[in-house]
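A short worksheet on the structure shown next.
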Amino acid sequence: MTDRDRLRPPLDERSLRDQLIGAGSGWRQLDVVAQTGSTNADLLARAASGADIDGVVLIAEHQTAGRGRHGRGWAATARAQIILSVGVRVVDVPVQAWGWLSLAAGLAVLDSVAPLIAVPPAETGLKWPNDVLARGGKLAGILAEVAQPFVVLGVGLNVTQAPEEVDPDATSLLDLGVAAPDRNRIASRLLRELEARIIQWRNANPQLAADYRARSLTIGSRVRVELPGGQDVVGIARDIDDQGRLCLDVGGRTVVVSAGDVVHLR
């Protein structure tokens, strides 16, 4: 057993339920499973069968078919990450605002881990739309998928992976100097932060957008956006609009991007 293996005890489902499920909480159900293909796919399947997944949390110790944006895989090591999906009812919110939900999730993840890591604020933040970066490495990612009347938000947060266990451009809490990251505490804090940000999103609270802009590493940067159709656009990221889209200054004209992969250029 390696030192990292010793830092990978199982999650305590009962404790998480005791902390997060109850009167006044937005979370109605929480389950921890040893292994699944994809927590997002599992909640989407429940929604398709007619189940009410609003406020449902599904956490997996290991994912064998995790997915990132645009159909890419999400690497996973057993008990080395926090891998979870939640269901959010969205039909009572204007569809134009749905794009901000995944941005809110990224902000919640960032807020849950930023106090733990000794990284200057200028090196920790959000890459549009919702990647959590620290020292240039990807620490966490979000995948939002619609299954009306719900959106399923998936979170993958790297906790104790070694460099060889993650993609070259990724990092983990352990490698950022968190000596013994406690996944139970982090998961609990993350879900509390996520609940608070969902409430802000649902209420159209302007503080959500203000906080996101303050923590954005993309706004003000020269970027290349790789669009889903295979084209690229290069410009200065100026803002995020009220639909969660990235607004670029491209040679003096504004180009609005709703989906794509951002590369920060030097």
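Every residue, even glycine, has its Cβ placed from backbone N, Cα and C.
According to Swiss-Prot, the protein carries these features:
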BINDING   Ser38, Thr39, Gln63, Arg67, Lys138  biotin binding site
DOMAIN    14-202  domain 'BPL/LPL catalytic'
MUTAGEN   Lys138 to Ser  Loss of activity
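The DSSP secondary structure for Thr39 (biotin binding site) is helix.
The least crowded of the recorded positions Ser38, Thr39, Gln63, Lys138, judged by other CB atoms within 10 A of its own CB, is Lys138.
Lys138 (mutagenesis position) and Ser38 (biotin binding site) have their C-alpha atoms 20 Å apart, to the nearest angstrom. The average pLDDT computed for the domain 'BPL/LPL catalytic' (14-202) is 94.
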